[in-house]
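Some notes on the structure that comes next.
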Amino acid sequence: MSETEREDERWTPPIGPIDPEHPECAAVIAEVWTLLDGECTPETRDKLKQHLEECPTCLRHYGIEERVKRLIAAKCSGEKAPDSLRERLRIQISRTTIIRG
């Protein structure tokens with residue numbers, strides 16, 4: 001097992017503001033999927049990217065989510081989730097992040 005794989009096994013997703021210098025981490029993590037899916041506004045995209053450039057923990061979380069997205073795309077290509085399901089999932093992810101934060 002490589003060092004990166006061992007680090008991934010030990011890593012747990014950030015919950016809430018984890019860095020006093022970056023109190024917006026919980027909101028960024030809640031919106032990572034909108035950035036990955038290209039579903040955020042240009043203004044939100046710029047804010048998220050700026051935060052990711054400044055916050056190594058959120059950048060790491062983003063990288064893991066990006067890998068998950070690629071894996072799902074490779075295994076489930078061709079089918080798109082209905083809009084209603086995507087919206088319910090987005091709301092649930094936001095609620096989970098807010099509750100934990």
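Every residue, even glycine, has its Cβ placed from backbone N, Cα and C.
Here the Cβ of Cys25 (mutagenesis position) has 22 other Cβ atoms within 10 Å, regardless of which shown protein chain they belong to. The secondary structure of Cys25 (mutagenesis position), as reduced to three states from DSSP, is helical. Here Swiss-Prot notes a mutagenesis experiment, Cys25 to Ala, with the remark: Slightly decreased inhibition of SigH.
Packing around His51 (iron-sulfur cluster binding site) is summarised by its Cβ count: 19 other Cβ atoms lie within 10 angstroms of its Cβ, all protein chains included. Residues annotated as iron-sulfur cluster binding site in Swiss-Prot: Cys25, His51, Cys55, Cys58.
Take the CB of Cys40 (mutagenesis position) and look out to 10 A: across all protein chains shown you find 17 other CB atoms. The note that Swiss-Prot attaches to the published mutagenesis Cys40 to Ala is: No effect.
Secondary structure from DSSP puts Cys55 (mutagenesis position) in coil. The annotation that Swiss-Prot gives for the mutagenesis experiment Cys55 to Ala reads: Decreased inhibition of SigH; reduced interaction with SigH.
Listed in Swiss-Prot as a mutagenesis experiment, Cys58 to Ala is described as follows: Decreased inhibition of SigH; reduced interaction with SigH.
Each residue contributes its Cα atom, and for Cys40 (mutagenesis position) and His51 (iron-sulfur cluster binding site) those atoms are 15 Å apart.
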